[in-house]
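Listed in Swiss-Prot for this protein:
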type    : residues      : note
DOMAIN  : 124-186       : domain 't-SNARE coiled-coil homology'
MUTAGEN : SER130 to Pro : In VTI1-2; exhibits defects in TGN to PVC transport at nonpermissive temperature; when associated with T-151
MUTAGEN : ALA141 to Ser : In VTI1-12; blocks constitutively the traffic from the late Golgi to the vacuole and blocks the transport to the cis-Golgi compartment at nonpermissive temperature; when associated with R-158
MUTAGEN : GLU145 to Lys : In VTI1-1; exhibits defects in TGN to PVC transport at nonpermissive temperature; when associated with R-148
MUTAGEN : GLU145 to Gly : In VTI1-11; displays a block in traffic to the PVC and an additional defect in retrograde traffic to the cis-Golgi; when associated with F-155
Amino acid sequence: MSSLLISYESDFKTTLEQAKASLAEAPSQPLSQRNTTLKHVEQQQDELFDLLDQMDVEVNNSIGDASERATYKAKLREWKKTIQSDIKRPLQSLVDSGDRDRLFGDLNASNIDDDQRQQLLSNHAILQKSGDRLKDASRIANETEGIGSQIMMDLRSQRETLENARQTLFQADSYVDKSIKTLKTMTRRLVANKFISYAIIAVLILLILLVLFSKFK
């Protein structure tokens, strides 16, 4: 494992624990402090997703063993689920419309003027939009991961096809070599047989001449 990957993992774990602790403290905080805490947690959540992306890139670049790479990618998927369950959902539950009354419950409504109320509602709307953007980003990330996995599978399949084709070419080359050797052997035998045939014909002609010579002598 590369030193950069170890550093990313350490930063991820530290940021994750800090975000959990902030979410645990937020419900008991005054409204102004709570809003600040939630914004900070939102930033930490973005950092966590960024770290996962950076770790995924580093895994592809630094881990050559396919089995080890697959194991680490499974760990990244588990961490992504942890962010969803331990950070994103609790954060959303504190900022969505269903929890608005609880978020403002510790304030006396009669003491809040219109400007303050409008500011609170504006902050809530901003958090709501941020939550929607996070949902879209998560959906796009999942789709991208699926496309990337499919591309890797296609590349792996093409590599296997090329390997099989190369083996087939090696076998065909071996067969061609054997065929050439067989043809050379057959050619040598044909030449030898031709010389033998010429020799036999010459001997027969010689015998015929000897017979004729003996008769006319």
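Using N, Cα and C of the backbone, Cβ positions are placed for all residues, glycine too.
Heads up, this one's the original sequence, none of the swaps are in it.
Mean pLDDT across the domain 't-SNARE coiled-coil homology' (124-186) comes to 82 in this model. In the domain 't-SNARE coiled-coil homology' (124-186), helix, strand and coil residues by DSSP number 63 helix, 0 strand, 0 coil. Note: the CA-CA distance between SER130 (mutagenesis position) and ALA141 (mutagenesis position) rounds to 16 Å.
The 10 Å shell around the Cβ of SER130 (mutagenesis position) contains 19 further Cβ atoms across the protein chains shown.
The Cβ of ALA141 (mutagenesis position) lies under 8 Å from the Cβ of PHE49, ASP53, each on the same chain and at least six residues away in sequence.
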